[in-house]
Amino acid sequence: MASLLQSDRVLYLVQGEKKVRAPLSQLYFCRYCSELRSLECVSHEVDSHYCPSCLENMPSAEAKLKKNRCANCFDCPGCMHTLSTRATSISTQLPDDPAKTTMKKAYYLACGFCRWTSRDVGMADKSVASGGWQEPENPHTQRMNKLIEYYQQLAQKEKVERDRKKLARRRNYMPLAFSDKYGLGTRLQRPRAGASISTLAGLSLKEGEDQKEIKIEPAQAVDEVEPLPEDYYTRPVNLTEVTTLQQRLLQPDFQPVCASQLYPRHKHLLIKRSLRCRKCEHNLSKPEFNPTSIKFKIQLVAVNYIPEVRIMSIPNLRYMKESQVLLTLTNPVENLTHVTLFECEEGDPDDINSTAKVVVPPKELVLAGKDAAAEYDELAEPQDFQDDPDIIAFRKANKVGIFIKVTPQREEGEVTVCFKMKHDFKNLAAPIRPIEESDQGTEVIWLTQHVELSLGPLLP
């Protein structure tokens, strides 16, 4: 019964650019292509950037300028949780009368988990609650900025060279006699719009400005390394003052060795992204723009369109002995769905993981439509489907339990069975051309899914 909640034991095959096997809850369904889609066969588009702490929304250009970090929120350098701003009162001397003191509010950063504070590293308190926190300066900033400018100029030069070579290849392929014979010579000799090869030869990176080539000094290897202190191997080590590997990797520009060198880092921004089908370029998932909203404008998850198979009970599986496995089929749509199960044909390229022989019900299965109110209505009259008790174990609302027979074909290892599931689907997507008056109702199409079940290990 515990296998009923283990959806990762039932995999569906996605026939995309690359064959992917994944649970139905991790897949999408394109209503225009009528095919399953995985995260590897969709296009990812960034809709917006936002801070997960203060939920500030910002455009992509601003996020790039801020290096994809929030300007107001910080992460604890010790445990990586969000830092909070604490207020305290400190006594300060009056500028008019130094002998007298007055209470003044001061703010500092503190972590509620590991008790780290900005005072531990000597950061001065601030008189305002947000902004203005001291940040350590990277000694290699100038060198890195110089390298970035140099390679940007180099990339621009290479782009100009590529454009020059492309225009040099565009030459007249028709012979001069042929063009003169049919009166095309004058037409071909007319000046063409756009830049010619001669004008392109004098192209510069910035037209109208003096080009100053950026030169950088090559890095030089150091022959002599600074020796270690004499007491490096003999002095006792206090592990509470030594940073962990994760703490050092979170600050690669400083690589702090001691806990006293840990400074807070600006919090990374998160994104809201849209997913688009690569084949038809329709949206499969599109969230709302507001960071506080968890709703979606478009969310074509496969569990809302494709019948879901789950394993309800697994008997003791033994080599070359037939066992009966109970599965559940769930209809996610509101109309009746007809499902037919059949075994994979011999030599099927998709049937590569099967280790057991499976016998599925030969009859067509009818699943009732999804009705949320009927699940809680005990007085509702059940529909009469005239089920065969040898095939149907139970039926409740839009769920039905069916029996399949499994015979393991290998003496050891995991038991995996594969079969095909054919079902009808009413395509409710908006058609490209308007439906003619003679067409009645929505289009019904038949889809076939490849399903793999992981039934666990064999018993001796």
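Here the Cβ of each residue, glycine as well, is placed from N, Cα and C on the backbone.
According to Swiss-Prot, the mutagenesis experiment Cys51 to Ser carries the following note: Loss of ATP7B-binding; when associated with S-30; S-33; S-54; S-70, S-73; S-76; S-79; S-111; S-114; S-277 and S-280. Within the same chain, residues at least six positions away from Cys51 (mutagenesis position) with a Cβ under 8 Å of its Cβ are Cys70, Asn72, Cys73, Lys267, Leu269, Leu270. Cys51 (mutagenesis position) carries neither a helix nor a strand DSSP state and counts as coil.
According to Swiss-Prot, the mutagenesis experiment Cys73 to Ser carries the following note: Loss of ATP7B-binding; when associated with S-30; S-33; S-51; S-54, S-70; S-76; S-79; S-111; S-114; S-277 and S-280. Around the Cβ of Cys73 (mutagenesis position), the number of neighbouring Cβ atoms within 10 Å comes to 22. Cys73 (mutagenesis position) falls within a strand segment according to DSSP.
Close to Cys79 (mutagenesis position) in the fold, though at least 6 residues off in sequence, lie Cys111, Phe113, Cys114, Trp116, each with a CB less than 8 Å from its CB. Quoted from Swiss-Prot, the note on the mutagenesis of Cys79 to Ser is: Loss of ATP7B-binding; when associated with S-30; S-33; S-51; S-54, S-70; S-73; S-76; S-111; S-114; S-277 and S-280.
Record note (Swiss-Prot), mutagenesis Cys111 to Ser: Loss of ATP7B-binding; when associated with S-30; S-33; S-51; S-54, S-70; S-73; S-76; S-79; S-114; S-277 and S-280. The unchanged residue is displayed.
Annotation note: Cys114 (mutagenesis position) sits in a coil segment as assigned by DSSP. According to Swiss-Prot, the mutagenesis experiment Cys114 to Ser carries this note: Loss of ATP7B-binding; when associated with S-30; S-33; S-51; S-54, S-70; S-73; S-76; S-79; S-111; S-277 and S-280.
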**mutagenesis positions: Cys111, Cys114 - member with fewest neighbouring CB atoms within 10 Å** = Cys114
